Amino acid sequence: MPSKFSCRQLREAGQCFESFLVVRGLDMETDRERLRTIYNRDFKISFGTPAPGFSSMLYGMKIANLAYVTKTRVRFFRLDRWADVRFPEKRRMKLGSDISKHHKSLLAKIFYDRAEYLHGKHGVDVEVQGPHEARDGQLLIRLDLNRKEVLTLRLRNGGTQSVTLTHLFPLCRTPQFAFYNEDQELPCPLGPGECYELHVHCKTSFVGYFPATVLWELLGPGESGSEGAGTFYIARFLAAVAHSPLAAQLKPMTPFKRTRITGNPVVTNRIEEGERPDRAKGYDLELSMALGTYYPPPRLRQLLPMLLQGTSIFTAPKEIAEIKAQLETALKWRNYEVKLRLLLHLEELQMEHDIRHYDLESVPMTWDPVDQNPRLLTLEVPGVTESRPSVLRGDHLFALLSSETHQEDPITYKGFVHKVELDRVKLSFSMSLLSRFVDGLTFKVNFTFNRQPLRVQHRALELTGRWLLWPMLFPVAPRDVPLLPSDVKLKLYDRSLESNPEQLQAMRHIVTGTTRPAPYIIFGPPGTGKTVTLVEAIKQVVKHLPKAHILACAPSNSGADLLCQRLRVHLPSSIYRLLAPSRDIRMVPEDIKPCCNWDAKKGEYVFPAKKKLQEYRVLITTLITAGRLVSAQFPIDHFTHIFIDEAGHCMEPESLVAIAGLMEVKETGDPGGQLVLAGDPRQLGPVLRSPLTQKHGLGYSLLERLLTYNSLYKKGPDGYDPQFITKLLRNYRSHPTILDIPNQLYYEGELQACADVVDRERFCRWAGLPRQGFPIIFHGVMGKDEREGNSPSFFNPEEAATVTSYLKLLLAPSSKKGKARLSPRSVGVISPYRKQVEKIRYCITKLDRELRGLDDIKDLKVGSVEEFQGQERSVILISTVRSSQSFVQLDLDFNLGFLKNPKRFNVAVTRAKALLIIVGNPLLLGHDPDWKVFLEFCKENGGYTGCPFPAKLDLQQGQNLLQGLSKLSPSTSGPHSHDYLPQEREGEGGLSLQVEPEWRNEL
């Protein structure tokens, strides 16, 4: 069958492969079968366009006399090795020559006025000759793979007086550029009409975006010291771009335009309310304790802009200084309620601001088309299925008729949510609006968020003081009054735990209760079975302490559901899962419906009376729903044990909701007063929006605060004190190689790889591995950060295309029936940026024909690091996104993406069981210490592929230069993007801008 590739295409593919071997250090390899393996498993992914078969490529090289080929050996004739675009050293300029001596003062001079350096001075300017596009002050050079392009930058003196070129700085950290200057020495006088030429050669074997900057330093006309003399600079910003076909389809749809939020929603003096949803008829749970509103003080709202300015406590006005003093004082019992309440108020003010991102202008509503309810209107809300924004039954929003928004005092219509179906929300409005409504009438819509979680946290802070819980929150010593003998024999329900000494130790201390009133902590690193340990401990308490009653909680519905699923196996009649009425019953796992408060016959939630709920040995709720038990005023001594799973993932006031008012400190040997926290302080904590609350401690969970600051939980010479804390050490998830770096960085090398050998080594012989037996791939991509429309979140087309290529290899059908070799359910894709998540989903479900044709492709989860916490997959792919250097400092300031956020890095890389693939820019990531260790680990063990690995460079000097160059390079925002940082900081946290976290709906 004739090849579909021409001889020229076969030859070019072979030359590109030969260059690829040079970059990888494999140019001496001659074994034909080994070369075939490298070509098929590794080279084709980074080729960017469809590549010919290995044998066809060899044929093309052979007939072109570029290779010697036998049945067992292949020898490529020596070529001009373009992987590094090499030139004769006598002509080639050193990149950034003399920059180490001058770069600090040089970069400082042009920090604020980059645009000025694009224009000629004293008649001197730069002429460009060669293929390029000029865009926003940047010279864009489009490359075909393995094909050289040459650009000549001609510095011409078009003035009437002589000038002197004193220095020339080609600033570039990538080998795709080479600069040479025809042996013209510097300094070089340039008389009127004279030129100085710099030749720029560009070539790449890899798709990507490769930036460079050229800076000319000149001495102006006139004698030194005379009028007109002086140093001036001219700059040109270059970018070589080689796109894969898929990446070309992912370019920004519309230019990025930053939106401004105009303030609070328009709520006028005239408000008309719709009808609230009917309360469940089976709501028998008492409401004995009132719940306050706890609105932020108006004065705090007024002072917030000044607080965000970061004024020193010593120079700030008195009110600001007092608030800052409260924020900067360490958390103690004496300031516990005051400081945490202030932080909650600040977080709420940020939420009020962030929710405005979702407001809609001139959107139509229609009559409810499905239920034929004449009193409900339907509104399309993009993103509501992903809780962006969160809209639940019982919530409300405000709507103004578009035609009335400019009136002096229009009517604001308050609509209550009755039903949510995919991206459609069904709302009840007042009869006066319904009487004049016609399909297609347009509105301005302002969203709100549910304040219930904040209100119950404020109440919990009040109750903490009322019930004097300081011995539990700031423990100093145990009462040492055991409930059972320390040698009590535990017959485990899960017999597999008997071989794990750490899990046995934790369960024994929890059951005997020797730690009270101090909480007992199960420190569970990734994959060590903390939830399994906690569940078995609950079962043992039920078994050995007949009078015990347990409240088991988690911050999320999924976490609470998991507790219920595992407890019901052995305690089916003793447990009850209490769900919030806003929970979509379709999202509730089928196996827990028999033991939860859903009445299938009535088709609604029920809430049994307090007396009925007290009959169950174990109640399971989210932390926020536990507030309903406080409102019902359960007896303070009813719950003897409170277990909180995922305790490191919630704010401290959120943990208090399940404690304050439901548990008291026990002074005697009576059962009770035992709090158990399970989590990992090295993984992600609570998701916060306000930069102030992040800075001043609201991001600390109760678990992390105790581990960090309380002496009872400190690690001593002999390890942790098992009376208070157990660190689980056996990892049952990951291949030892995947576990290696996070184990060394975050867990003192103590974790032991105990995963099933067959499961963890499933991909050790996968053809796509750069090195067999090493199931980690770091695929280097020099991509480009992009943004589009009014979304501030970043995406990287080249990385998205590379991830898609790997998915095609992993999910390729293994038979003609179309059955995937690997189930999409076993694969997860992680990216820290919301827009990149959207682009990768678009590739999978729309652009790529092979992937979108898989029946179960919808089961492949693509999400943020936060969305994957607590989960695992056989294969994890990570797209780090950040590549253009112009936004590095934004990441450093706000802990965005992976840079400078060890917890996010730790969670991302520890989700994988058998194969971890990371796609990112090694040059950028190498400036973070943790990523640098990981990159070198991959390189040393043969797991690195993609663009050439950067040479080792001094970390601090490299970072200084990188950040300095970021101020020179044009960004996607245009030539004045250095103005972007202070503007975008104003009033909002970087996390909510870039990552766009889900709005909490765990009620």
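Here the Cβ of each residue, glycine as well, is placed from N, Cα and C on the backbone.
Under the three-state DSSP scheme, Q129 (mutagenesis position) falls in the strand class. Here the residue is the original one, while Swiss-Prot reports the published mutagenesis Q129 to A with the comment About 70% more antiviral activity against encephalomyocarditis virus replication; when associated with A-869.
Summarising the annotation, Swiss-Prot assigns ATP binding site to G524, P525, P526, G527, T528, G529, K530, T531 and lists similarity to another entry as the type of evidence. Annotation note: T528 (ATP binding site) sits in a coil segment as assigned by DSSP. For T528 (ATP binding site), the Cβ neighbour count at a 10 Å cut-off comes to 26, with all displayed protein chains included.
Record note (Swiss-Prot) on the mutagenesis of K530 to A: Abolishes 5' to 3' directional unwinding activity. Abolishes inhibition of RNA chaperonne activity of LIRE1. No effect on interaction with UPF1. A 10 Å cutoff on Cβ-Cβ distances gives K530 (mutagenesis position) a total of 25 other Cβ atoms nearby, all chains included.
One entry in Swiss-Prot concerns the mutagenesis experiment K530 to R. Its note says: Attenuated anti-HBV activity.
In sequence order, K530, T531, L534, A552, C553, A554, G559, L562, L563, A678, G679 make up the list of same-chain residues 6 or more apart from D645 (mutagenesis position) whose Cβ falls under 8 Å from its Cβ. Quoted from Swiss-Prot, the note on mutagenesis experiment D645 to N is: Abolishes 5' to 3' directional unwinding activity.
In three-state terms derived from DSSP, E646 (mutagenesis position) belongs to neither a helical nor a strand segment and is classed as coil. Here Swiss-Prot notes a mutagenesis experiment, E646 to Q, with the remark: Almost complete loss of the ability to prevent the degradation of APOBEC3G mediated by HIV-1 Vif. Attenuated anti-HBV activity.
The annotation that Swiss-Prot gives for the mutagenesis experiment Q869 to A reads: About 70% more antiviral activity against encephalomyocarditis virus replication; when associated with A-129. Note on Q869 (mutagenesis position): other Cβ atoms within 10 Å of its Cβ, all shown chains, come to 23. Q869 (mutagenesis position) carries neither a helix nor a strand DSSP state and counts as coil.
In Swiss-Prot, a published mutagenesis experiment is listed as E1002 to X, annotated Loss of interaction with DCAF12 and proteasomal degradation.
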Around the Cβ of Q129 (mutagenesis position), the count of other Cβ atoms that are within 10 Å: 12
Chain-mates of G524, P525, P526, G527, T528, G529, K530, T531 with C-beta within 8 Å of site centroid, ATP: D680, L728, N731, Y732, R733
Cα-Cα distance linking E646 (mutagenesis position) and T528 (ATP binding site), given in Å to the nearest integer: 13
Proximal residue to E646 (mutagenesis position) among recorded positions Q129, P526, G527, Q869 (C-alpha distance): Q869
For G527 (ATP binding site), the number of other Cβ atoms found within 10 Å of its own Cβ: 22
Rounded to the nearest Å - Cα separation of Q129 (mutagenesis position) and Q869 (mutagenesis position): 52
Distance from Q869 (mutagenesis position) back to G529 (ATP binding site), taken between C-alpha atoms, in Å: 14
Proximal but sequence-remote residues of the same chain as P525 (ATP binding site) (Cβ under 8 Å, at least 6 apart): D680, R682, K727, L728, L729, N731, Y746, Y747, L751
Those residues of the chain, 6+ apart, with a Cβ under 8 Å from that of P526 (ATP binding site): D680, Q683, N731, R733, S734, P742, N906, V907, T910, R911
G524, G529 as binding-site residues, winner by CB count within 10 A: G524
Length of the line joining the Cα atoms of G524 (ATP binding site) and Q869 (mutagenesis position), in Å: 13
